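K.L.:
Dropping the structure in here first, questions after.
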Amino acid sequence: MKFFALTTLLAATASALPTSNPAQELEARQLGRTTRDDLINGNSASCRDVIFIYARGSTETGNLGTLGPSIASNLESAFGKDGVWIQGVGGAYRATLGDNALPRGTSSAAIREMLGLFQQANTKCPDATLIAGGYSQGAALAAASIEDLDSAIRDKIAGTVLFGYTKNLQNRGRIPNYPADRTKVFCNTGDLVCTGSLIVAAPHLAYGPDARGPAPEFLIEKVRAVRGSA
């Protein structure tokens, strides 16, 4: 009954408000592809020094959604297109609204999908520095998958950025089993999902400025702390 009520609430919210900001969608298209599969399509002979794995928000297009392309663009500017792979979470992660109401804020299949990408990155490119991110349901997904990772792989994730973190209250602004100083949570004032609700208000759709500046800056800083400034 509780799951049905929450799913109904999410559906009603979706009908009342857009699930993304049209300006952010336009910017994402202008920056380039909203789908990136560099890790999946790459091979071990062409590994990059940095691999960014990102989970989009509910109902967003591609596998990077509205915020991912901005972060990707900044990372490529910092490290060069030959220095970083960009990988969105697709496959079994459907980014459907109803999955927000599940206990971990997303589906078990989605968590396995993102776990598999981290594991693939570790196997294919064991010397790469990993960074991660997610928005809304994707933030919950990133947190859950990092929490569940083998510690040896989790230790390779230099930094993670979360926007509109739907498990922010429950996880006390952190990712369980992961260092707080490697985590940057962006929660706008008035974003109700950050305070334990699944109601989407306007501030939840306004993380574009963070994705263009503070978030990639945080990730770049964390990578350089590991690999140096080169």
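Backbone N, Cα and C atoms are what each Cβ position is placed from, and that goes for glycine too.
Original residues fill every noted site, and no substitution is shown.
Checked Swiss-Prot, it gives:
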type	residues	note
ACT_SITE	Ser136	active site, nucleophile
ACT_SITE	Asp191	active site
ACT_SITE	His204	active site, proton donor/acceptor
MUTAGEN	Ser58 to Ala	Severely decreases activity on p-nitrophenyl butyrate
MUTAGEN	Leu97 to Ala	Increases activity on p-nitrophenyl butyrate
MUTAGEN	Asn100 to Ala	Increases activity on poly(ethylene terephthalate) (PET) and decreases activity on polyamide 6,6
MUTAGEN	Asn100 to Ala, Leu, Asp or Trp	Severely decreases activity on p-nitrophenyl butyrate
MUTAGEN	Leu198 to Ala	Increases activity on p-nitrophenyl butyrate, poly(ethylene terephthalate) (PET) and polyamide 6,6
MUTAGEN	Val200 to Ala	Increases activity on p-nitrophenyl butyrate and poly(ethylene terephthalate) (PET)
MUTAGEN	Leu205 to Ala	Increases activity on p-nitrophenyl butyrate and decreases activity on poly(ethylene terephthalate) (PET)
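Show me how these features fit into the shown structure, please.
P.N.:
For Ser136 (active site, nucleophile), the same-chain residues 6+ apart in sequence whose C-beta sits under 8 angstroms from its C-beta are Gly57, Ser58, Asn100, Phe163, Gly164, Thr166, Val193, His204.
For Asp191 (active site), the number of other Cβ atoms no farther than 10 Å from its own Cβ, over all displayed protein chains, is 25. In the three-state DSSP scheme, Asp191 (active site) is classed as coil.
Classification of Ser58 (mutagenesis position) by DSSP places it in coil, neither helical nor stranded.
Its Cβ placed at the centre, Leu97 (mutagenesis position) has 19 other Cβ atoms within 10 Å. According to its DSSP assignment, Leu97 (mutagenesis position) is helical.
Just so you know, the Cβ of Asn100 (mutagenesis position) picks up 24 other Cβ atoms within 10 Å once every protein chain is counted.
Take the CB of Val200 (mutagenesis position) and look out to 10 A: across all protein chains shown you find 24 other CB atoms.
In this view, Leu205 (mutagenesis position) is surrounded by 22 other Cβ atoms within 10 Å of its Cβ, with every protein chain counted.
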K.L.:
With DSSP assignments reduced to helix, strand and coil, which class does Leu205 (mutagenesis position) get?
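P.N.:
Assignment for Leu205 (mutagenesis position) reads helix.
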K.L.:
Around the C-beta of Ser58 (mutagenesis position), how many further C-beta atoms are within 10 angstroms, looking at every protein chain?
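P.N.:
Total other Cβ atoms inside 10 Å, all chains included: 23.
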